[in-house]
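Undergrad: What Swiss-Prot shows for this protein is this:
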- 73-344: domain 'Radical SAM core' (DOMAIN)
- Cys90, Cys95, Cys98: [4Fe-4S] cluster binding site (BINDING)
- Lys150 to Ala: Strongly reduced tRNA acetyl-coA hydrolase activity (MUTAGEN)
- Lys150, Gln461, Leu462, His463, Val464, Tyr485, Gly486, Arg487, Tyr518: acetyl-CoA binding site (BINDING)
- Lys266 to Ala: Strongly reduced tRNA acetyl-coA hydrolase activity (MUTAGEN)
- 387-534: domain 'N-acetyltransferase' (DOMAIN)
- Gln461 to Ala: Strongly reduced tRNA acetyl-coA hydrolase activity (MUTAGEN)
- His463 to Ala: Does not affect tRNA acetyl-coA hydrolase activity (MUTAGEN)
- Tyr517 to Ala: Abolished tRNA uridine(34) acetyltransferase activity (MUTAGEN)
Amino acid sequence: MKEKLMRCIIERILKEYKEGKTLDKKRIEQIKSECLRIYRIGIGHPSNSEILKYATEEEKKILIPILRKKPVRTISGVAVVAVMTSPAKCPHGKCIFCPGGLDSVFGDVPQSYTGREPATMRGLMFNFDPYLQTRARIEQLEKVGHPTDKIELIIMGGTFPAREIEYQDWFIKRCLDAMNERESKSLEEAQKINETAKHRCVALCIETRPDYCSEKEINQMLKLGATRVELGVQSIYNEILKLCKRGHSVEDTIKATQLLKDSGLKVSYHLMPGMPGSSIEMDKKMFKEIFTNPDFMPDMVKIYPCLVIEGTELYEMWKRGEFKPYREEEAIEVISYAKSIMPKWVRTSRIQRDIPATVIVDGVKKSNLGELVYKYMEKKGLRCRCIRCREVGHVYYKKGILPDPEHIKLVREDYEASGGTEIFLSFEDVKNDILIAFLRLRDPYKPFRKEIDDKTMLVRQLHVFGWEKALTRDIKEVSWQHMGYGRMLMKEAERIAKEEFGKKKILVTSGIGVREYYRKLGYKRVGAYMGKEL
């Protein structure tokens with residue numbers, strides 16, 4: 001009887017699809033109800049992943065994009081897999097706002113987490129085993145119809161470079177083993193296998209503190225295969241950093257930013273408006289400084305308003321009436337301002353932490369703060385031109401607009417940052433302001449890596465957006481990843497490096513699983529990079 005129910009749902013969806021009817025979430029649920037009334041089985045609405053089990057391979061090609069949950073998960077062309085390291089002490093002590101850690105009110109959980117976040121719960125469930133966490137997340141994404149051939153691996157759980165080198169190597173190796181679906185003898189072997197694996201690690205992100213980002217830590221991160229480093233900057237005011245016991249200075253942030261960029265890595269800042277000692281005006285000034293002062297200018301930002309959580313020093317201050325976090329409308333005002341002045345080469349990767357409202361004592365409890373910011377900006381006539389707001393998948397998802405091929409042009413923006421010259425190359429629909437692909441090219445300032453000399457130009461990032469989505473009538477590919485934009489951007493980067501900067505060599509910081517792509521463009525391994533003589 002259950003099989004008949006599932007076939008009923010599948011056949012009705014396919015029939016309406018062929019008739020060109022709208023198949024949104026509401027209509028899918030109605031179809032489930034209609035079939036349940038026919039077969040009168042005493043179960044609730046079957047999940048989409050359960051329905052897919054009863055579909056043929058041909059049917060799945062149509063059903064998966066229609067039933068796919070949370071399309072934003074792979075809207076940028078890659079599937080994100082976040083893996084949590086085991087709980088360990090923070091290298092510098094504890095910030096006043098930081099929950100979690102060993103012996104916290106939440107038990108032994110990773111530093112700065114509560115144990116209630118999805119990634120932390122997955123970590124706890126698998127005893128922080130990197131292999132099991134990675135496998136479980138990939139399987140979870142596949143069940144709800146997401147492609148998992150391109151994986152962005154994010155290592156969460158505190159200052160990863162502060163852990164023992166042996167732990168770091170083992171942890172990344174086990175994540176790669178899970179993607180490779182086989183055991184390897186060493187990190188190097190796991191990386192080599194992953195270059196052509198079914199689930200390729202196309203990006204690896206590591207979180208650290210500005211004072212744990214010296215040449216030594218950067219060398220280790222590059223050895224692991226890192227392509228992006230997220231810095232816990234929080235504030236650029238030393239008095240606030242000191243008050244909050246951050247244990248690092250703004251000078252550490254400036255130095256770490258320069259070293260990372262000159263090593264070809266992407267730089268993401270974690271920023272926390274509303275910290276003790278700050279104000280709305282100070283936070284607005286901070287964002288303006290970060291986006292205009294060449295000492296900073298990160299490639300990406302995550303914005304988390306300061307929250308009061310039990311078990312922290314900040315909680316005790318709050319109880320004594322010494323601190324009051326931002327109200328929702330204050331946080332929206334500050335973040336909207338930040339987004340309205342954000343340069344087109346910055347990407348907003350997250351607004352608001354993944355902490356459940358139940359553990360937030362005071363502060364912004366809405367998990368959809370980003371949506372509220374978006375609505376506020378629309379109402380005020382403000383516009384954000386960051387990468388995320390302009391990328392092809394997000395524009396289609398939010399506005400239903402696709403790029404017009406006649407208006408797709410190569411666009412270039414040069415700017416000075418961290419002592420060097422940055423060139424942001426992109427293919428854009430200039431009429432509709434839609435971003436299709438981009439490349440970050442850098443003439444470094446003071447590189448320390450032996451592979452990089454004064455005749456070397458760096459490609460810090462190449463990204464072509466891709467996404468599939470079921471449209472009302474047809475399954476259309478909103479995917480730009482196989483139209484040659486990547487090759488054209490690389491060709492232009494090589495031309496600029498040779499003709500305009502007189503360079504003899506170009507190096508690319510390539511994800512492990514993208515090395516084969518660069519080999520096809522004539523690149524070969526040069527230390528931690530893929531390189532080519534010009």
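Cβ atoms here come from the backbone N, Cα and C positions, even for glycine.
Every residue here is the original one, so none of the noted swaps is modelled.
Each of the listed features needs to be described in terms of its position in the shown structure.
TA: In sequence order, Cys90, Gln111, Ser112, Thr312 make up the list of same-chain residues 6 or more apart from Cys98 ([4Fe-4S] cluster binding site) whose Cβ falls under 8 Å from its Cβ.
DSSP assigns Lys150 (mutagenesis position) to a strand segment in the three-state reduction. The number of other CB atoms found within 10 A of the CB of Lys150 (mutagenesis position), across every protein chain shown, is 20.
According to DSSP, Lys266 (mutagenesis position) is assigned to a strand segment.
Under a cutoff of 8 A between CB atoms, and with a sequence separation of 6+ in the same chain, the neighbours of Gln461 (mutagenesis position) are Thr227, Lys266, Asp299, Phe438, Leu439, Arg440, Thr509.
Take the CB of His463 (mutagenesis position) and look out to 10 A: across all protein chains shown you find 25 other CB atoms.
Cβ-based neighbour count (10 Å, all protein chains) for Tyr517 (mutagenesis position) stands at 20.
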Undergrad: So of all those binding-site residues, Cys95, Gly486, Tyr518, which one's Cα sits nearest to His463 (mutagenesis position)?
TA: Gly486
Undergrad: How far is it from Gly486 (acetyl-CoA binding site) to Tyr517 (mutagenesis position), counting Cα to Cα, in Å?
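TA: Computed Cα spacing between Gly486 (acetyl-CoA binding site) and Tyr517 (mutagenesis position) is 10 Å.
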Undergrad: Go through Cys90, Cys95, Leu462, the listed binding-site residues, and name the one with the sparsest Cβ surroundings, counting other Cβ atoms within 10 Å.
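TA: Comparing Cβ neighbours within 10 Å for the binding-site residues Cys90, Cys95, Leu462, Cys90 has the fewest.
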Undergrad: In whole Å, how far does the CA atom of Leu462 (acetyl-CoA binding site) lie from that of Cys95 ([4Fe-4S] cluster binding site)?
TA: 36
Undergrad: What does the structure give for the C-alpha distance between Cys95 ([4Fe-4S] cluster binding site) and Lys150 (mutagenesis position)? Integer Å is fine.
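TA: Here the two Cα atoms are 36 Å apart.
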Undergrad: Cβ within 8 Å of the [4Fe-4S] cluster site centroid (Cys90, Cys95, Cys98 excluded): which residues?
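TA: The answer, listed by sequence position, is His92, Gly93, Lys94, Phe97, Gly101, Gln111, Ser112, Lys245, Arg246.
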Undergrad: Rounded to an integer, what is the Cα-Cα distance in Å between Val464 (acetyl-CoA binding site) and Tyr517 (mutagenesis position)?
TA: 13
